[in-house]
Each structure stands twice: as structure tokens, then as C-alpha cells.
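These notes are about the structure you will find just below.
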Amino acid sequence: MATAVVMNGELKKQPRPGKGGYQGRGLTEEEARVRAISEIVSTMIERSHRNENVDLNAIKTAACRKYGLARAPKLVEMIAALPDSERETLLPKLRAKPVRTASGIAVVAVMSKPHRCPHIATTGNICVYCPGGPDSDFEYSTQSYTGYEPTSMRAIRARYNPYVQARSRIDQLKRLGHSVDKVEFILMGGTFMSLPAEYRDFFIRNLHDALSGHTSANVEEAVAYSEHSATKCIGMTIETRPDYCLGPHLRQMLIYGCTRLEIGVQSTYEDVARDTNRGHTVAAVADCFCLAKDAGFKVVAHMMPDLPNVGVERDMESFKEFFESPSFRADGLKIYPTLVIRGTGLYELWKTGRYRNYPPEQLVDIVARILSMVPPWTRVYRVQRDIPMPLVTSGVEKGNLRELALARMDDLGLKCRDVRTREAGIQDIHHKIKPEQVELVRRDYTANEGWETFLSYEDTRQDILVGLLRLRKCGKNVTCPELMGKCSVVRELHVYGTAVPVHGRDADKLQHQGYGTLLMEEAERIARREHRSNKIGVISGVGTRHYYRKLGYELEGPYMVKHLL
């Protein structure tokens, strides 16, 4: 209960413990906070030793009420107070957003400096729905971003310095209790490959230097030091467009250490690409997919339902074609429902009544139906943009669209079988289910003028994915000399579960338990006996090259290569 005290002849009301103040007891607010943190950590240790359930929220609430704290201690403060002897046991209880490293990798998103969209020179304008960029209402933001997304705000605080962005984000994830031994960079902020070569080299060099701590003179030196750093760069993703994903661009991205491309497709209809001012054809998308996959890259496509002049039936047909046509069949997908944002051409159409978004409930139904079509070899990375809702004039109204769509699928008796939903780490976090009987599963399909084999270790009864490998028998679009002739290429090897250091082992975790080696052995067998290849290449992250050396591979250009007997 609140109490009243006399101060300077006036009655002052004291807040109740936990209701905006802190109890006296001769403690300052800072001292009360320190004692509360100490008590929270001590209680967690005691309950852990007694094998009792550690309910962090209940423990925090009790301590805050006891010491009258209006604001609960931050996770980073509690993590810092953990004794070294208890960190391994209690860190999972304190880790913020465990999903961030559930796939075994800490993702670090960085942004290049704001620059104009390259197709303005040919089409005279940007895409009709695209916010951001130097000429927009959000002038200090990069193209297609508003400057208010979490990654954008971190980039602006760092003044778009790549080293500061990377180092500060890695340190932040570490403070939040995540393992940062394996890092994947995602380069966002418009068409990176359209920027001058000098700036691109500066940007990539600083990303690798942020891991190694070395100050490099060029990209080659930065990559060489990054290969031996304690924090490994196991992959790099670059956002690009089909017209900046040709042979010379692909070669340069391989030198950077890039392993995955995110390509803006948006629609499989030529008329929609023209009407929205994309600046490229859908045929160009299919061509660049062929080139990228034959160079070994993983390909993630961006698709946008609810574009102007499409409608529900055409949207569903577009996604059906995307998943079933050999011209597309990307390895990953980001679904970005169309948003109306101030300052875009679409905003003007919306203001005059010439464009209207799907109603929210209908959009949830559409996304649910799209997710039910996803084949088991495709990973759905995102289901909506992370643009803050107050900046959205019309479109998605809630920030948990994936969750709503999955709930709708349950209602309709549908199931999502994409890679992310079935990952062992995600299943463990969301459903507390672990794989029991794991077996090798093989799926073959044609895509982009080549033959794809998707190998995986799965618990087929519980539908849990433990690890995967993407093997491709190269088609006729090979541009890299290292892969010419009778050659197969491993485009991805990934074992899921909470991150374990590259040379480490943890009996309770799936990484480094031998699944990767078994997948590589099967891939080599298929390449030798079925593809009739005399060489197999791997597009390897810079920091994982030592792993492949132990399997008998050698560095040849940007690839790890092994000659098959």
C-alpha cells in the first residue's frame, strides 16, 4: 500500500513497491537494482540445483516487488551477473529471442549507404510500391527501407560504417546470451552490386575485419584473415536484382565470400513487372536463377502478393507457378505482402481509390494457402516486412502475420512443411520436441536447367529436420572455370540446432555430431556414380573452409574442391 511522508511541510505520496518507486531501507535506486539482480540470479541457481522449474518472469516480478523497482532489470544485466560456473546451465533461460540462433547461426544484418535505384536511369522512376531512398520522404534511408526498421536504425547510428555496424551487432548478440562463434552477414539496403567497386571492396573488407580484428589493405587479405578468426563467417547474403546478377557480378560476389543471393522477383507475371516499373522482365529472373545456381549460390526470392491489377486468383496461380515451374523453384522465399507507404507511387493510387489492399482476414487466408504449397526443400525466411506499423497507410495491420497464418492453417487442416517450420532448433523452442529416430531422406527435382538433389536427415515420424544438403549437377550455364566439365556442386550444407563453435562439440546439441560428414559422403557418392562427375565443388563460407579441408577438399579459386576417383 502507498504511504505518505512529510517533506518540507508538504505531504508527499510514496509509490508502492513495484509501482514506480523503490523501498527505502537506506538504499539508493541503483543499490536496490543491484540487490534485485543478485537475488534473481541466486534464486535461479538454487532452483536449478534442486531441478525445479526456473520461471524467470515470476522470479523477476518477486524481486522487483520486494525492492520496489518500477523497471525490471535488463537481460544483459542479469547475464553479466551470472557466475562462470553456472553460465552454461542458466544462459538458455536468459537468452533473449532464442530463435535468433536456433538454426545454429547468428545472423548479422548490415546496410550499405543510401543510393538511388539503378533502374531509374532506364525507366525514369523507382518501383511503384518502393519507399525510402535519397529522393524519398525518408531521405536518410536506403532504397526500399524507411529508416525506422531495427537494422536501419542500427545502420544510421553507425553512420552506415560497415565495421561499426558488424562489430556492435555481434557484441549486442553476445551480451544477450547468443553464441557468436558462427556469423552470417546479410547485406541489405538496395542493389549492392550497383555501387562503385571501390565502395563495395571497402564495405566487404570491413565486414571481414570486424570478425578478425585485422586491418586489411584489400578484400583478398581480409578474407584470408577472416578464415582464421575465432568468430567464423560461415556465409554471406547479398540482396540484388536480376540485372545485377550476371556472370561478372557472380564472380565478384564469390570473391567477397558470398554464398547466398536474395533476388527481387515480386511477381511471375510480365504485365505486373511492367506496370509496377520493375525495370526487368520475368524472363531475366529465370535466366539469373540458372546462372546463380550453376555458380553454386543458394537463391532466395522475394515475392509480393496483393500487387496492383492482380487479385486473389492470379496471386495463387503466381505462387503455384513459382513453386512448380522449373524456371523458378528457389531455395528460399521471403513473402512481402504489398504495403501502401507515404511518398510512393502506390500511395497516390490508393489516395485516388485506384488501388485497395486485401482485407486483413483475407490476407491471412491467402498467406496460409501459400504456405501450404511450399515444398519441403524450400525455406520461408520471412512473411512480412519489418516496417513499423505506424508508417503503413494500408496493408498488413499486425506484426505476427506468420503466426496468424499458421493458426489459420491449423483451422483448415493444412500443414506447412517448409524447412524453417521443420528445423530441429525451431521445433525444440516452440514445441519442446526433439528428434528420436533420424534417417536419410532424398528428394530429386529439376530446376533452372539443372538436376537438384535435396538430401536431409529427418525424424520422419515427427517431421523434424536435423540437417540438409543441396547438390546440383551443373547445367549448361556454368560461368566459373572451376566448375566446368564433369562437375557437381554442393550449394548448401547445414545442420540445425543451437549454434556450436566450428571445432567444438556438445553431446546435447545436433551440430558436430557427424550428420554433416554423412551428408557429404552421400553427395560424393551421387556425384561420382549418378552424375558421372570427376570433381565436386562446395561453395563454402570463408570460415568453414577448414571443415572441408578435413574432408579432403582443397581451395580452388573461391570453391573448396575434391577430385573424385
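Each Cβ is built from the backbone N, Cα and C atoms, and glycine gets one as well.
None of the noted substitutions appears here; every position holds its original residue.
Close to Cys117 ([4Fe-4S] cluster binding site) in the fold, though at least 6 residues off in sequence, lie Ile126, Cys127, Cys130, Gly133, Gln143, Gly190, Thr191, Gly279, each with a CB less than 8 Å from its CB. Swiss-Prot lists Cys117, Cys127, Cys130 with the feature [4Fe-4S] cluster binding site.
Within the same chain, the residues at least 6 positions away from Leu493 (acetyl-CoA binding site) whose Cβ sits under 8 Å from its Cβ are Gly467, Leu468, Leu469, Gly516, Leu519, Met520, Val538, listed in sequence order. Per Swiss-Prot, acetyl-CoA binding site is recorded for Lys182, Glu492, Leu493, His494, Val495, Tyr515, Gly516, Thr517, Tyr548, and the stated evidence type is similarity to another entry.
Swiss-Prot lists 100-390 with the feature domain 'Radical SAM core'.
Swiss-Prot lists 414-565 with the feature domain 'N-acetyltransferase', giving sequence analysis as the kind of evidence. Per-residue confidence over the domain 'N-acetyltransferase' (414-565) averages out at a pLDDT of 90.
Arg200 to Trp appears in Swiss-Prot as a published mutagenesis result, with the remark: In east1-1; slow growth associated with pale-green and downwardly curled leaves. All chains included, 20 other C-beta atoms sit within 10 angstroms of the C-beta of Arg200 (mutagenesis position).
While the structure shown retains the original residue, Swiss-Prot records the mutagenesis experiment Asp331 to Asn with this note: In elo3-1; reduced cell proliferation. All protein chains considered, the CB of Asp331 (mutagenesis position) has 25 other CB atoms within 10 Å.
Glu423 to Lys appears in Swiss-Prot as a published mutagenesis result, with the remark: In elo3-14; reduced tissue proliferation in the meristem. For Glu423 (mutagenesis position), the number of other Cβ atoms no farther than 10 Å from its own Cβ, over all displayed protein chains, is 25.
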Using all protein chains in view, find how many other C-beta atoms are within 10 Å of the C-beta of Lys182 (acetyl-CoA binding site).
24
Secondary structure at Glu423 (mutagenesis position) (DSSP, helix/strand/coil)?
strand
What three-state class does DSSP give Asp331 (mutagenesis position)?
coil
DSSP three-state assignment for Cys130 ([4Fe-4S] cluster binding site):
coil
Tell me, how many other CB atoms lie within 10 A of the CB of Gly516 (acetyl-CoA binding site), whichever protein chain they belong to?
20
Can you grab the distance from Tyr548 (acetyl-CoA binding site) over to Glu423 (mutagenesis position)? Cα atoms, rounded to a whole Å.
23
